[in-house]
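**Q** After the structure tokens below, expect a handful of questions from me.
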Amino acid sequence: MLENKNHKKISLSGKSLLMGTLSTAAIVLSASTANAATINADNVNENQTVEVTASSVNNENNKQVTEKDSADKSTSDVAEDANTKKSNENTETTEKNTQTVVTNAPVSDVKNTNTVTAETPVDKVVNNSDQKTTNAATTDTKKDDVKQVEKKDSVDKTNAEENKDSSVKPAENATKAELKGQVKDIVEESGVDTSKLTNDQINELNKINFSKEAKSGTQLTYNDFKKIAKTLIEQDARYAIPFFNASKIKNMPAAKTLDAQSGKVEDLEIWDSWPVQDAKTGYVSNWNGYQLVIGMMGVPNVNDNHIYLLYNKYGDNDFNHWKNAGPIFGLGTPVIQQWSGSATLNKDGSIQLYYTKVDTSDNNTNHQKLASATVYLNLEKDQDKISIAHVDNDHIVFEGDGYHYQTYDQWKETNKGADNIAMRDAHVIDDDNGNRYLVFEASTGTENYQGDDQIYQWLNYGGTNKDNLGDFFQILSNSDIKDRAKWSNAAIGIIKLNDDVKNPSVAKVYSPLISAPMVSDEIERPDVVKLGNKYYLFAATRLNRGSNDDAWMATNKAVGDNVAMIGYVSDNLTHGYVPLNESGVVLTASVPANWRTATYSYYAVPVEGRDDQLLITSYITNRGEVAGKGMHATWAPSFLLQINPDNTTTVLAKMTNQGDWIWDDSSENPDMMGVLEKDAPNSAALPGEWGKPVDWDLIGGYNLKPHQPVTPIPNVPTTPETPTTPDKPEVPTTPEVPTTPETPTPEAPKNPVKKTSQSKLPKAGDKNSFAAVVLGAVSSILGAVGLTGVSKRKRNN
């Protein structure tokens, strides 16, 4: 009995020892394998290759850009970074979700901007042009997505190898396409190995139209657009808008008045504005000792767009002295709105107004029409008061002819939500013979219409053949750029009016003065000024209305805004315009769009007695309180622009008070000048603005939500993007679902065979993992046997 009992003890001890050994081995091997999988996930994330979408072909360097290499990139690659972040989704995007690039750095941090976009050799552009941009994981890929990422990497690698093979060797059963005519020479001259072109690429190249005749006036080309963006990024002092002293900017006192829509006294904003001018010289008219200005005004954060008459003593530079005569078209007109235009005096002292009548009844699609009306005024001189007596002859002058200019019906037939409609901003000008014209913003008609075919118009590109080829493949390889290019057809149009001054109609319709097919869908607020024997045409534009995502995203990232004024010059009013400064750039943004000193809607006014200078007026673009609660859109300080005889321009360091429309000896006020220094007394930024991210949902629209409100406004979304130390932020700054495990693994687990959490399990198919599972299973069986034996012994004892 004793020997038998000892034998059982020895046998039991051996089983227990074997069980413990196997269990320990399984646990150690499982843990090390899981840890290896986790490390592997980190390595995949850190070394993930970032595919580059090229927009230029000037650089012959063939290196691939990886996430690791990006640390060595210069600021010239800034557009590439923006495009990689946003365009890689390769989906059709709207204005809301494409404007997502933010700036957290001062403008002065921009150092090297030799190019707007990352440049790639022609052969690399060609080989990648027909592929969708990658959706591969970047450094923020979650560890539990590693299997999917690796699977995709494997597929991408296989596809890349197949594409490489197919680009070199034609398919056995397919006929190799051939380049034809002029495009063949261009491709070969650009250094592309034609044997590596796919049939699809060759077919796309063969569609290119090399016609050299412009169909719709002078063209703003794709190359011009890139140059304008590059100039903005570089902050060239000849074109950068001067800095204003942010502490001196204030809301317009005269903007507190009866609102046209509500009929109540409201604190209104004011934006697009224009003086009553002599239609021939462009000088501000002197109406009975007063200067008159018409401006768009409305309640913040409301779709409220109407025009008001403002007045001040002629030559008075004091911003506080402006008064408001009220809305020109009266009260209670929410459906019919009035947008920008121009105005001149009639011989009887009445104002002939040209404006944009906007019908919003069709689902707020803003049906725009050029209109005219005669405005009669009352003057109570002893009370220093001007009022609107009555308005006559209010009628539609022009809303497109379908051929030169797109009509509303044409637009509505094809609009899918990505197409802008434009028939607005009529500017009046008389030629030397007394003929009257309107220059206006529009879209091209069937003469040179929007559509896919514009992508194949070589004339739209405007660079060297090599540059154009790279841009061509850039457009084809990016779905958002391609879609924008298809719809882009902005134009600056011109019509001649008949001799009925107070009730004008169209006498002749001309081809556009400027057009931007494939390049931009919005060039607005045209302004023509005659200086000496030349006509100078200016217009404002937002680059994010253009097709080249890489370019405008680069400006957003570098400066924080993408607005500009472009300019052209001609010996003739109705045709023959050439761009100023080679690309057309005249003014570029210099501060982020949500700073108190950001501006837009630039309007050039002649300086009396000078044929080489213009006074540039604009408004502070704080619509919807984007710069902070209570900071409204208001008139900006004006500044001088020098016009040089060689068709170049230079911004001068001459600045006025806010709302100065007449430059004279008393106009200059150096106190309004600012600097780009964070803590300077005359800084261009208010406290808290330096480094503040730009929320592009708030910029450039007509229904804007408040930005960082102190007190919530009823019925208006109040989600500040970067709250200033909130007690209870509406949007948590930490993720709702933490990236760390909710139940952390204990430092000293009591149960040595506790199941590993799912996020740390090894990958399926791993040999070590399989061995660990087998060992774990064996140990579990032996453990069960051992525990059973123990239980039996306890019961027997």
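The backbone N, Cα and C atoms fix where each Cβ goes, glycine too.
Nothing has been swapped: the model has the original residues at all the noted spots.
Annotations for this protein, taken from Swiss-Prot, read as follows:
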type	residues	note
ACT_SITE	ASP272	active site, nucleophile
BINDING	TRP271, SER340, ARG424, ASP425, GLU522, ILE523, GLU524, ARG542	substrate binding site
BINDING	ASN317, ASP660, ILE662, SER667	Ca(2+) 1 binding site
BINDING	ASP419, GLN450, TRP487, ASN489, ASP521	Ca(2+) 2 binding site
MUTAGEN	ASP272 to Asn	Loss of catalytic activity
MUTAGEN	ASN301 to Ala	25% of wild-type activity
MUTAGEN	ASN301 to Ser	40% of wild-type activity
MUTAGEN	ASN305 to Ser	50% of wild-type activity
MUTAGEN	ASN305 to Ala	29% of wild-type activity
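Looking at the shown structure, can you explain where the listed features end up?
**A** Neighbours of ASP272 (mutagenesis position), defined as other CB atoms within 10 A of its CB across all chains, total 25.
Long-range C-beta contacts of ILE523 (substrate binding site), restricted to its own chain and to partners at least six residues apart, with a cutoff below 8 Å, comprise LEU220, GLU441, ALA490, ALA491, ILE492, ILE514, ALA516, ALA539, ALA540, THR541, ILE566.
Neighbours of ASN317 (Ca(2+) 1 binding site), defined as other CB atoms within 10 A of its CB across all chains, total 21.
The Cβ of ASP419 (Ca(2+) 2 binding site) has 19 other Cβ atoms within 10 Å, all protein chains considered. Taken residue by residue with DSSP, ASP419 (Ca(2+) 2 binding site) is part of neither helix nor strand, so it is coil.
ASP272 (mutagenesis position) falls within a strand when secondary structure is assigned with DSSP.
Every protein chain considered, the tally of other Cβ atoms within 10 Å of the Cβ of ASN301 (mutagenesis position) stands at 19.
In the three-state DSSP classification, ASN301 (mutagenesis position) falls within coil.
A simple way to gauge crowding: the CB of ASN305 (mutagenesis position) has 21 other CB atoms within 10 angstroms, across all the protein chains here.
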**Q** Please list, in sequence order, the residues in the chain of ASP521 (Ca(2+) 2 binding site) that are at least six apart in sequence and whose C-beta is under 8 Å away from its C-beta.
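**A** For ASP521 (Ca(2+) 2 binding site), the qualifying residues are ASP419, ASN420, SER443, ARG484, TRP487, SER488, ASN489, ALA490, ARG545, GLY546, SER547.
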**Q** Using the alpha carbons only, what distance in Å do you get between ARG424 (substrate binding site) and ASN305 (mutagenesis position) once rounded?
**A** 14
**Q** Around the Ca(2+) 1 site formed by ASN317, ASP660, ILE662, SER667, list the extra residues of the same chain whose Cβ is within 8 Å of the site's Cβ centroid.
**A** GLY315, ASP316, SER638, THR656, ASN657, TRP661, TRP663, ASP664, SER666
**Q** What whole-number Å value do you get for the CA-CA distance of GLU524 (substrate binding site) and ASN301 (mutagenesis position)?
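**A** Spelling it out, the Cα of GLU524 (substrate binding site) and the Cα of ASN301 (mutagenesis position) are 22 Å apart.
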**Q** What's the number of neighbouring CB atoms sitting within 10 A of the CB on TRP487 (Ca(2+) 2 binding site)?
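**A** So the Cβ neighbour count for TRP487 (Ca(2+) 2 binding site) comes to 21.
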**Q** Given the binding-site residues TRP271, ASN317, GLN450, ARG542, state which is nearest to ASN305 (mutagenesis position) when distance is taken between Cα atoms.
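**A** Looking at Cα distances from ASN305 (mutagenesis position), the smallest one goes to TRP271.
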**Q** Specify the secondary structure state of ASN489 (Ca(2+) 2 binding site) as given by DSSP, simplified to three classes.
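**A** DSSP assigns ASN489 (Ca(2+) 2 binding site) to strand.
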